[in-house]
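Recorded in Swiss-Prot as a mutagenesis result, Phe88 to Leu carries the remark: Loss of localization to the cell membrane and extracellular vesicles. Localizes to the cytoplasm. Listed in Swiss-Prot as a mutagenesis experiment, Gly180 to Ala is described as follows: Decreased localization to the cell membrane and extracellular vesicles. Annotation of the published mutagenesis Ser310 to Ala in Swiss-Prot: Decreased interaction with TSG101. No effect on localization to the cell membrane. Loss of localization to extracellular vesicles; the original residue is retained in the structure shown. Quoting Swiss-Prot on the mutagenesis of Pro403 to Ala: Loss of interaction with ITCH; when associated with A-416. Recorded in Swiss-Prot as a mutagenesis result, Pro416 to Ala carries the remark: Loss of interaction with ITCH; when associated with A-403.
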Amino acid sequence: MGRVQLFEISLSHGRVVYSPGEPLAGTVRVRLGAPLPFRAIRVTCIGSCGVSNKANDTAWVVEEGYFNSSLSLADKGSLPAGEHSFPFQFLLPATAPTSFEGPFGKIVHQVRAAIHTPRFSKDHKCSLVFYILSPLNLNSIPDIEQPNVASATKKFSYKLVKTGSVVLTASTDLRGYVVGQALQLHADVENQSGKDTSPVVASLLQKVSYKAKRWIHDVRTIAEVEGAGVKAWRRAQWHEQILVPALPQSALPGCSLIHIDYYLQVSLKAPEATVTLPVFIGNIAVNHAPVSPRPGLGLPPGAPPLVVPSAPPQEEAEAEAAAGGPHFLDPVFLSTKSHSQRQPLLATLSSVPGAPEPCPQDGSPASHPLHPPLCISTGATVPYFAEGSGGPVPTTSTLILPPEYSSWGYPYEAPPSYEQSCGGVEPSLTPES
């Protein structure tokens with residue numbers, strides 16, 4: 001065995017997650033098989049962010065630092081054989097951003113220790129990553145408890161000479177949710193044509209924006225629900241819910257290089273119609289009772305009123321009457337065909353030394369009474385704490401895989417903003433989106 005048999009960093013009480021402004025205490029342990037002369041023993045606490053133009057590349061194009069503090073644990077001398085412990089303590093800045101790790105960049109907080117030896121001898125180094133969570137209180141966001149509503153109208157041609165339109169309206173009960181909360185979705189589809197529509201699909205999207213030489217947008221589907229299509233000259237309503245899985249919070253206050261947004265996108269493929277609702281994911285739930293919108297009747301401010309179509313052609317009306325079908329104004333309710341959701345990667349916890357147990361899947365209380373449960377974010381993000389004792393409950397449906405980055409240079413176009421969705425403006429890839 002070598003002269004240095006053990007050189008490691010441990011944090012007090014085995015903690016791995018801290019809040020901004022908290023003290024961080026720990027110990028540097030050294031075990032020597034023989035005396036070791038040294039020039040200095042130092043420990044450093046560092047927080048930084050790096051962004052790259054290529055996926056999974058740590059050659060950062062842009063970097064920014066949040067804190068860098070050093071302590072001298074011992075001056076020049078010699079350590080005798082045996083075990084030695086050096087306690088340390090740092091105060092984390094109140095502005096430190098939440099830890100995050102993605103394919104194009106990450107926010108990393110770590111403690112590094114080094115034994116600087118005399119000239120021509122090898123220095124000894126070790127490090128330990130810890131995580132910072134700056135909780136997002138959804139109640140601090142204006143109008144967060146209000147319903148989220150958007151509408152889109154698509155005009156199209158069919159059978160060469162006939163024209164029609166589809167009015168798609170979608171709404172949610174709130175504008176912000178926490179992990180494990182059910183997002184209540186209401187959709188209203190008015191098929192003002194003689195052609196059946198394709199199935200209606202609702203997707204919860206995550207958009208992570210990285211500021212390198214230009215903005216890079218990484219968009220992936222977190223959960224997806226598919227309903228039935230709407231028959232010709234019919235109006236249909238669809239009520240569904242999406243359980244919010246373990247996800248990193250919206251935005252990353254204190255970091256100017258990485259930003260996280262979430263969207264609920266409701267769409268039809270034929271005819272092509274899409275509405276996009278921005279939603280917030282936080283750590284502290286909305287404490288106001290939500291205002292339930294009237295399904296299919298809510299419209300964003302300034303939007304034109306829904307137009308009731310004229311009666312269908314005479315031959316179609318007669319066929320409808322003979323079949324005993326419902327009137328256009330009598331909405332039918334769509335059934336759900338499939339529901340798929342990405343599952344949390346619980347296996348990644350094993351790579352975090354001393355990490356607490358993950359959230360119980362059955363909603364039972366956490367084993368540790370002093371701390372909220374530790375959850376795992378989907379994708380390549382880091383563990384974080386969520387409010388409450390219940391964890392996300394993954395479905396048994398097909399897993400939705402993230403985009404394959406090896407086959408293309410950059411992620412595809414970001415989803416449109418709320419204003420673009422409501423105003424019919426084509427989305428563009430801009431830093432403000």
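Note: Cβ is positioned from N, Cα and C throughout, glycine not excepted.
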Candidates Phe88, Gly180: member of the mutagenesis positions with the richest Cβ shell (10 Å): Gly180
Cα-to-Cα gap, Phe88 (mutagenesis position) vs Gly180 (mutagenesis position), nearest whole Å: 37
Helix, strand or coil at Phe88 (mutagenesis position) [DSSP, three-state]: strand
